[in-house]
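Taken from Swiss-Prot as is:
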type: MUTAGEN; residues: His4 to Tyr; note: No effect on pH-sensing activity
type: MUTAGEN; residues: His10 to Tyr; note: No effect on pH-sensing activity
type: MUTAGEN; residues: Glu51 to Ala; note: Induces a shift of the optimal pH for activation
type: MUTAGEN; residues: His79 to Tyr; note: Displays smaller cAMP, rho, PLC responses to mildly alkaline to acidic pH of 7.1 but almost the same or higher responses to severely acidic pH values of 6.5-6.2
type: MUTAGEN; residues: Arg115 to Ala; note: Decreased proton-induced G-protein coupled receptor activity. Endothelial permeability is decreased under acid conditions
type: MUTAGEN; residues: Arg129 to Ala; note: Induces a shift of the optimal pH for activation
type: MUTAGEN; residues: Glu145 to Gln; note: Mimics the protonation state; induces a shift of the optimal pH for activation
type: MUTAGEN; residues: His165 to Tyr; note: Displays smaller cAMP, rho, PLC responses to mildly alkaline to acidic pH of 7.1 but almost the same or higher responses to severely acidic pH values of 6.5-6.2
type: MUTAGEN; residues: Glu170 to Ala; note: Decreased proton-induced G-protein coupled receptor signaling
type: MUTAGEN; residues: His269 to Tyr; note: Displays smaller cAMP, rho, PLC responses to mildly alkaline to acidic pH of 7.1 but almost the same or higher responses to severely acidic pH values of 6.5-6.2
type: MUTAGEN; residues: His269 to Ala; note: Decreased proton-induced G-protein coupled receptor signaling
Amino acid sequence: MGNHTWEGCHVDSRVDHLFPPSLYIFVIGVGLPTNCLALWAAYRQVQQRNELGVYLMNLSIADLLYICTLPLWVDYFLHHDNWIHGPGSCKLFGFIFYTNIYISIAFLCCISVDRYLAVAHPLRFARLRRVKTAVAVSSVVWATELGANSAPLFHDELFRDRYNHTFCFEKFPMEGWVAWMNLYRVFVGFLFPWALMLLSYRGILRAVRGSVSTERQEKAKIKRLALSLIAIVLVCFAPYHVLLLSRSAIYLGRPWDCGFEERVFSAYHSSLAFTSLNCVADPILYCLVNEGARSDVAKALHNLLRFLASDKPQEMANASLTLETPLTSKRNSTAKAMTGSWAATPPSQGDQVQLKMLPPAQ
């Protein structure tokens, strides 16, 4: 399928050709290593039969797929919204780019609901908080979002304007079927999950306030996690969906009115770029879940940097590089307290092995 030339709205792609690619480059530099680290930490949680790790692992996979598309979008914006990589790549990378928004929102919603069930109904809904259930829910999320956002794969998504710019996944004004699909995305893909997250947060607050056995620090940690999930969706995705809803509603009312499209063109591109910050915010969830997670991640990164800078990488490779996930930190600290009473003093060559009694860990 070739490019289609159309007499569309007069949008100046030169006004915002620096901000989106600059933000995307930042997301690549920060989001790629942190999501790789988050993926590894989530995998460790799955190994410990923790259902939360399944959702976090899927969230990291979605973010990494999204980050892999960003270099082409950097090139697209630096060329003033001119796609030079052909229609096939436009469809594939555009599909991944836009679908990731709703996959990320869905998994953030899953995490929020899972935390609500864990805090408010730990025994009643225990079966819903198993790894098998989380895998099934994740499969449904992927299948639903991929199917719901697959319509662009069956339409031409390259459009050449009067200035010989080839737009990918963009048309000003939009087409009718795109406007209706955008309404579905706004209400079902964005507002519905966000409403569930707000209800989950409200339920978590009620359960935490009514709990006598939960420590104050633990209550603060639970509230912080639930609030951070809502904040990520609000900050990263709300501006984009406000403009998306406005553009779609105005098009359905006045299909060939280009005035609004031309006024919000730059703001729309900026809001779309802001959605990429989700890939940076998601790994921060680990630090918000547990106070010790920040030091654990920093320690792992420090050891990794030492490994890369070391003259003896093999020695560093043999070193133990561990990272306590938020849900295992307490378990590991208890194990250390039990085993910390005894420690072996490393013997010199030819010496007898001596055992040294150490005081219990505090």
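Quick reminder: no glycine exception, Cβ is built from N, Cα and C everywhere.
The shown structure was predicted, so the numbers you read here are calculated from the model rather than taken from an experiment.
Using Cα positions, the member of the mutagenesis positions His79, Glu145, His269 nearest to His165 (mutagenesis position) is identified as His79. Taking only the Cα positions, the spacing between His10 (mutagenesis position) and Arg129 (mutagenesis position) is 52 angstrom.
Listed in sequence order, the residues of the same chain lying 6 or more apart from His79 (mutagenesis position) and placing their CB within less than 8 Å of its CB are His17. Within the set of mutagenesis positions Glu145, Glu170, His269, the entry lying nearest in space to Glu51 (mutagenesis position) is Glu145 (CA atoms).
Glu145 (mutagenesis position) and His269 (mutagenesis position) have their C-alpha atoms 23 Å apart, to the nearest angstrom. Within the same chain, residues at least 6 positions away in sequence whose Cβ sits under 8 Å from that of Glu170 (mutagenesis position) are Asp81, Phe159. Looking only at other Cβ atoms within 10 Å, the busiest spot among the mutagenesis positions His10, Arg129, His165, His269 turns out to be His269. Look at Glu170 (mutagenesis position): DSSP puts it in coil.
The 10 Å shell around the Cβ of Glu145 (mutagenesis position) contains 21 further Cβ atoms across the protein chains shown. Cβ neighbours of Arg115 (mutagenesis position) (same chain, under 8 Å, six or more residues apart in sequence): Leu52, Ser200, Ile204, Ile222, Leu225, Ala226. Counting in whole angstrom, Arg129 (mutagenesis position) lies 39 from His269 (mutagenesis position) by their C-alpha atoms.
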